Amino acid sequence: MGEGGAAAALVAAAAAAAAAAAAVVAGQRRRRLGRRARCHGPGRAAGGKMSKPCAVEAAAAAVAATAPGPEMVERRGPGRPRTDGENVFTGQSKIYSYMSPNKCSGMRFPLQEENSVTHHEVKCQGKPLAGIYRKREEKRNAGNAVRSAMKSEEQKIKDARKGPLVPFPNQKSEAAEPPKTPPSSCDSTNAAIAKQALKKPIKGKQAPRKKAQGKTQQNRKLTDFYPVRRSSRKSKAELQSEERKRIDELIESGKEEGMKIDLIDGKGRGVIATKQFSRGDFVVEYHGDLIEITDAKKREALYAQDPSTGCYMYYFQYLSKTYCVDATRETNRLGRLINHSKCGNCQTKLHDIDGVPHLILIASRDIAAGEELLYDYGDRSKASIEAHPWLKH
């Protein structure tokens, strides 16, 4: 027989022993009560108690009554359990412990403690599972609250960017207010978590705005607060452009102002300034026929045949090519009459108009009114000096 059969036999033996002991105790109690009634009277029998030795003797008698006889032991052999569920080994100590009136007030089965212990263990195992489920539920509720709070904050930011919507006076709100429900403990915790989430700044939305504000503050200039005042003074390039346009007009129109023809001792005719010229000012154009060098040589040979004809030919180079201005023919232009001097107050300069070179005279220094206008012819050849000795000076 297995362990299950042995346990069942032990339980059955204990139950039978308990019943026999109860019967023996009841019989002894009746006999003792009758004896005391005879010895001490009825009052003592009614309120008397059984002594401890008597109870122990009764239990021992009950166990002895349930113990198998020698014939049964010899037939089964030592340690062999009965077929009717009883067992004779190591069962007496447990029976005594459970039947002792000092240790427990009532009778109970020996397996009750083991059952109760396993029951308590099952309860203890269930407590952590409940706590884990509760924590998971709280985390899920907290995450939902944070997400809802972030969505509401983003919606507020979008509405603020779009601008407030002004309702019409006759328009009624279509959405009705939802019914108010009493707040629960879970809602209160979710509300607290949502408030904490709202206190934290939203990095994805507010960071670019702060950066943009910093950029606009850095880009602030003085002109954002005060109007721009343009200077009335002209730049150097503007002045040069205006002077060039004025010279073009004077050359094309042929105007010659601020000078006159006068007779100079030892020289003949000369040009005198009638106004003051500053350094760099345009004075007059050396006007004549613009010809190339080949034509100039032919004319010069022709002019040499008549000694009364003066020399009014001026050679120069322009764009790597030699040209000549022939002012020999008599005209009313004053530039051809300005005399020579190595230390003159004017100098020649090329001025082109639409790609055509013009020879002009500008003031090399400040010229006062009444002063003769002079410039260096630049001819230092021996033949020229022999023909015109005044070129030395």
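Just so it is clear, glycine is given a Cβ too, placed from its N, Cα and C backbone atoms.
Swiss-Prot lists Lys162 to Gln among its mutagenesis entries, and the accompanying note reads: Does not affect the interaction with SIRT2. Increases the number of mitotic foci formation. Does not affect methyltransferase activity.
For the mutagenesis of Lys162 to Arg, Swiss-Prot gives this note: Increases the interaction with SIRT2. Reduces the number of mitotic foci formation. Does not affect methyltransferase activity. The structure shown keeps the original residue.
Residues or ranges marked as domain 'SET' in Swiss-Prot: 257-378.
If you look up Swiss-Prot, you'll see Lys267, Gly268, Arg269, Tyr312, Asn339, His340 marked as S-adenosyl-L-methionine binding site. In the three-state DSSP classification, Gly268 (S-adenosyl-L-methionine binding site) falls within a strand.
Long-range Cβ neighbours of Tyr286 (mutagenesis position) (same chain, at least 6 residues apart, Cβ-Cβ under 8 Å): Tyr314, Val325, Ala327, Gly335, Arg336, Ile338, Thr348, Leu359, Ile360, Leu361. Here Swiss-Prot notes a mutagenesis experiment, Tyr286 to Ala or Phe, with the remark: Strongly reduces affinity for histone H4 and abolishes methyltransferase activity.
According to Swiss-Prot, the mutagenesis experiment Glu300 to Ala carries the annotation: Strongly reduces affinity for histone H4. According to DSSP, Glu300 (mutagenesis position) is assigned to a helical segment. Long-range neighbours of Glu300 (mutagenesis position) (same chain, six or more residues apart, CB within less than 8 Å of its CB): Met313.
Annotation of the mutagenesis experiment His340 to Ala in Swiss-Prot: Strongly decreases methyltransferase activity. Packing around His340 (mutagenesis position) is summarised by its Cβ count: 17 other Cβ atoms lie within 10 angstroms of its Cβ, all protein chains included.
Other Cβ atoms within 10 Å of the Cβ of Tyr375 (mutagenesis position) number 21 in total over all chains. Tyr375 to Phe appears in Swiss-Prot as a published mutagenesis result, with the remark: Alters methyltransferase activity, so that both monomethylation and dimethylation take place.
Quoted from Swiss-Prot, the note on mutagenesis experiment Tyr375 to Ala is: Strongly reduces affinity for histone H4 and methyltransferase activity. Reduced to three states, the DSSP call for Tyr375 (mutagenesis position) is strand.
Experimental mutagenesis at this site is recorded by Swiss-Prot as Asp379 to Ala or Asn, annotated: Abolishes histone H4 binding and methyltransferase activity.
Where Swiss-Prot documents His388 to Ala or Glu as a mutagenesis experiment, the accompanying text is: Strongly reduces affinity for histone H4.
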Check your understanding: Roughly how many angstrom lie between the C-alpha atoms of Tyr375 (mutagenesis position) and Asn339 (S-adenosyl-L-methionine binding site)?
Key -> 7
Check your understanding: With a radius of 8 angstroms around the mean position of the C-beta atoms of Lys267, Gly268, Arg269, Tyr312, Asn339, His340, what other residues of the same chain does the S-adenosyl-L-methionine site pick up?
Key -> Ile264, Gly270, Leu337, Ile338
Review point. Which whole-number value in Å describes the distance between the Cα atoms of Gly268 (S-adenosyl-L-methionine binding site) and Asp379 (mutagenesis position)?
Key: 20
Review point. Between Tyr312 (S-adenosyl-L-methionine binding site) and His340 (mutagenesis position), what is the CA-CA distance rounded to a whole number of Å?
Key: 12
